[in-house]
Amino acid sequence: MDENENSQSPAPSHQYPKETLRKRQNSVQNSGGSESSRLSRKSFKLDYRLEEDVTKSKKGKDGRFVNPWPTWKNVSIPNVLRWLIMEKDHSSVPGSKEELDKELPVLKPYFISDPEEAGVREAGLRVTWLGHATLMVEMDELILLTDPMFSSRASPSQYMGPKRFRRPPCTISELPPIDAVLISHNHYDHLDYGSVLALNERFGSELRWFVPLGLLDWMQKCGCENVIELDWWEENCVPGHDKVTFVFTPSQHWCKRTLLDDNKVLWGSWSVLGPWNRFFFAGDTGYCPAFEEIGKRFGPFDLAAIPIGAYEPRWFMKYQHADPEDAVRIHIDVQAKRSVAIHWGTFALANEHYLEPPVKLNEALERYGLKSEDFFILKHGESRYLNTDDKAFEET
């Protein structure tokens, strides 16, 4: 039996085989003055949207978002079929839980046994990998969650679609209090319906959601009240923490959840700029010129989270998914002091061997004259602490 067959659902009471979106009747009355609003997108501190040296978001004639760089090529149905039919799958994920436990152990996060330790102070920055693109980041007196994915499948149904081969290290009920969630785009492995419902059930309007342009209505229909929807280069903050700026920055990807909604929602990365630390979350992306713009504008970053998996075959995946060498180039472009690898070791979404991404990452680092501690790998549930005073990491 697969290890996830008996795993706890992230949803409050039952599985959600389909997206039956609902809106709470009291979503406005109980919002505490923080109900979602597109007016909240107005910049309060920084505004680079009108400058000539940054790439703005762009729509095609059909009103849908497009990638504005020559590094992009549209995903076509013939190419999808060629990939699915003609290319060999080398992922080789073992069916044995014992072998998976040996190769990709899932650790119990520190905050389960010691919840009082959650929340670093002042200069500290701690990152915990919870699988795929989900990180818990503690910085500048805030606790953040990126692209929360706690369900068994990355799919509109929990009965079919890509199934995770490593369980989440914790449940949503075991998380410490989360201040904000960063969503990069609306694909099912990054925007998980059950996880959104469960987080909203637990934290309600106290939890601020930062989402791309076009996603506000979907979030509201899920009952989320405290949602900030941003375009590229727009920014906002968490109430009571206005010294930390959240900027929605570009990436090269695409969006889709249904047959007819291609690219009606924007995609992107996040730059979190605090008085002590700067954190960059790349989300899901191919390599493009945007990262050099981000590095020049907001770098250096104390920590960047950059995807390294789901990259084969390159003729098809390179436009939408960075491979380990692309990831190192992104690390350099955004001027990251350290980076953590994400988007690997959880779902088999492409054709490379499931253990290959870290190997290829270390090879790329050596070619670029970098060390493994510059761009590091975490086990599921593992944390690292970055002290910006001496730049030393401590495992937790």
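Any Cβ shown, glycine's included, is placed from N, Cα and C.
Sequence-distant neighbours of His185 (mutagenesis position): residues of the same chain at least 6 apart with a C-beta under 8 Å from its C-beta are Leu191, Pro212, His253, Trp254, Cys255, Val265, Leu266, Trp267, Gly268, Gly283, Asp284. DSSP assigns His185 (mutagenesis position) to coil, not to a helix or a strand. The Zn(2+) 1 binding site annotation in Swiss-Prot covers His185, His187, His253, Asp284.
The annotation Zn(2+) 2 binding site is assigned in Swiss-Prot to Asp189, His190, Asp284, His343 on the grounds of similarity to another entry. His190 (Zn(2+) 2 binding site) carries neither a helix nor a strand DSSP state and counts as coil. Here the Cβ of His190 (Zn(2+) 2 binding site) has 23 other Cβ atoms within 10 Å, regardless of which shown protein chain they belong to.
Residues annotated as deoxycholate binding site in Swiss-Prot, with similarity to another entry given as evidence: Lys256, Ala348. Lys256 (deoxycholate binding site) falls within neither a helix nor a strand when secondary structure is assigned with DSSP, and so counts as coil.
According to Swiss-Prot, the experimentally introduced change Asp147 to Asn is described as follows: Abolishes activity. Taking a C-beta cut-off of under 8 Å and a sequence gap of six or more, Asp147 (mutagenesis position) has these contacts in its own chain: His132, Ala133, Thr134, Leu182, Ile183, Ser184, His190, Leu191, Gly283. DSSP assigns Asp147 (mutagenesis position) to coil in the three-state reduction, placing it in neither a helix nor a strand.
In Swiss-Prot, a mutagenesis experiment is listed as His185 to Asn, annotated with the note <1% of wild-type activity.
All chains included, 21 other C-beta atoms sit within 10 angstroms of the C-beta of Leu207 (mutagenesis position). In Swiss-Prot, a mutagenesis experiment is listed as Leu207 to Phe, annotated with the note <5% of wild-type activity.
Cys237 to Ser appears in Swiss-Prot as a published mutagenesis result, with the remark: No effect on activity. A strand conformation is recorded for Cys237 (mutagenesis position) in the three-state DSSP classification. Cβ neighbour count for Cys237 (mutagenesis position): 19 (other Cβ atoms within 10 Å of its Cβ, all protein chains included).
With a 10 A radius on its CB, Cys255 (mutagenesis position) counts 22 other CB atoms from all the protein chains. Among the mutagenesis results in Swiss-Prot, Cys255 to Ser has the note: No effect on activity. The residue drawn here is the original one.
One mutagenesis experiment catalogued in Swiss-Prot, Asp284 to Asn, is accompanied by this note: Abolishes activity. Note on Asp284 (mutagenesis position): other Cβ atoms within 10 Å of its Cβ, all shown chains, come to 27.
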Ala348 (deoxycholate binding site) versus recorded positions Asp189, Leu207, Cys237 - nearest by Cα: Asp189
Between Cys237 (mutagenesis position) and Leu207 (mutagenesis position), the C-alpha gap once rounded to whole angstrom: 12
Candidate with the highest Cβ count within 10 Å, taken from the binding-site residues His187, His253, Lys256, His343: His343
Nearest-integer angstrom distance between the alpha carbons (Cα) of Lys256 (deoxycholate binding site) and His187 (Zn(2+) 1 binding site): 6
Fewest Cβ neighbours within 10 Å, where candidates are the binding-site residues Asp189, Ala348: Ala348
Cα-Cα distance linking His343 (Zn(2+) 2 binding site) and Leu207 (mutagenesis position), given in Å to the nearest integer: 24
Additional residues around Zn(2+) 1, ordered along the sequence, whose Cβ is within 8 Å of the centroid of His185, His187, His253, Asp284: Ser184, Asn186, His190, Ser251, Trp254, Cys255, Trp267, Gly283, Thr285, Gln320
